[in-house]
Amino acid sequence: MYAREYRSTRPHKAIFFHLSCLTLICSAQVYAKPDMRPLGPNIADKGSVFYHFSATSFDSVDGTRHYRVWTAVPNTTAPASGYPILYMLDGNAVMDRLDDELLKQLSEKTPPVIVAVGYQTNLPFDLNSRAYDYTPAAESRKTDLHSGRFSRKSGGSNNFRQLLETRIAPKVEQGLNIDRQRRGLWGHSYGGLFVLDSWLSSSYFRSYYSASPSLGRGYDALLSRVTAVEPLQFCTKHLAIMEGSATQGDNRETHAVGVLSKIHTTLTILKDKGVNAVFWDFPNLGHGPMFNASFRQALLDISGENANYTAGCHELSH
């Protein structure tokens, strides 16, 4: 499954979007629960013809969350500029779904180092930890008034980002020839929310891949921050928002009307500012299937020649 891009008629100031297919906003009851069956051996355990793997453990500063980080390094020599590198959230599920067929495709381009940031569990997702790590504090809701998945503690994205950028990344990149101009971050759902928040808050990465970000779960205020960006501060960064078109019978769009208007305004403002951003539509894919499709697309994108994006905002200096 490949993404379909939507282009503006204005060159170098493009932001790709298709609001009729945009289904970022969903209510709690219309999301299918993730498959939480224990995982078996992954590609690191089985071995690959194209990559070799290592795993490292980390703990949060407060000692309450425990991480397992897999690093996959191509078996080919790094180019003179260094390997591209993609950090991927929900690393347990990523590693479970990564296969040698995809790694072969990557090896035919400029294969990236893959860093799958997961948790010390045999489950595909640590639901409590990711709910805290991937959500921004400013938009956190009063979860004690909610039940189910929304009763989980949230608002720890700043702490997790500091861990990722100051401890995890330096450790996994140690001894590797990395192209810092092709360093990317991918996340889905709450992970997509974290990527969008990181695009606003950090310049550590160059490419930000936000897949099906959970903006409709009380975090749509993040769009106000997006609208307020100063374009010159984002000239070195590239944002890709990835979303699946609603499938037949999917009623998520009925919950999106109010926020879709905000998204339309946000995208228009970004477009006018020349911010380097794209929207990739995945036809006929729902929220869950977007996990696989989006992480594969992000890997293929960062391994391609087009990964060295030029900033659209340079036009504003004329």
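The backbone N, Cα and C atoms fix where each Cβ goes, glycine too.
Just the original residues are modelled here, none of the noted substitutions.
Following the DSSP three-state reduction, the secondary structure of ASP90 (mutagenesis position) is coil. A 10 Å cutoff on Cβ-Cβ distances gives ASP90 (mutagenesis position) a total of 26 other Cβ atoms nearby, all chains included. Annotation of the mutagenesis experiment ASP90 to Ala or Asn in Swiss-Prot: Loss of activity.
In the shown protein chains, 25 other C-beta atoms lie within 10 A of the C-beta of SER189 (mutagenesis position). Swiss-Prot gives this note for the published mutagenesis SER189 to Ala: Loss of activity.
For SER189 (among others), the entry in Swiss-Prot reads active site, with the evidence type a curator's inference.
For SER245 (mutagenesis position), the Cβ neighbour count at a 10 Å cut-off comes to 18, with all displayed protein chains included. Per Swiss-Prot, mutagenesis SER245 to Glu is noted as: Retains 84% of activity.
One entry in Swiss-Prot concerns the mutagenesis experiment SER245 to Asp. Its note says: Retains 60% of activity.
Per Swiss-Prot, mutagenesis ASP250 to Ala is noted as: Retains 59% of activity.
The note that Swiss-Prot attaches to the published mutagenesis ASP250 to Asn is: Retains 72% of activity.
The mutagenesis experiment GLU253 to Ala is recorded by Swiss-Prot, whose note states: Retains 78% of activity.
Other C-beta atoms found within 10 angstroms of the C-beta of HIS287 (active site) number 23, with every protein chain shown included. Sequence annotations record features per position, and here Swiss-Prot assigns active site to HIS287 (among others).
Distances between the Cα of ASP90 (mutagenesis position) and those of the recorded positions SER189, SER245, HIS287 are shortest for SER189.
Rounded to a whole number, the distance between the Cα atoms of HIS287 (active site) and SER189 (mutagenesis position) is 8 Å. Separation of the C-alpha atoms of SER245 (mutagenesis position) and HIS287 (active site): 9 Å, rounded to the nearest whole number.
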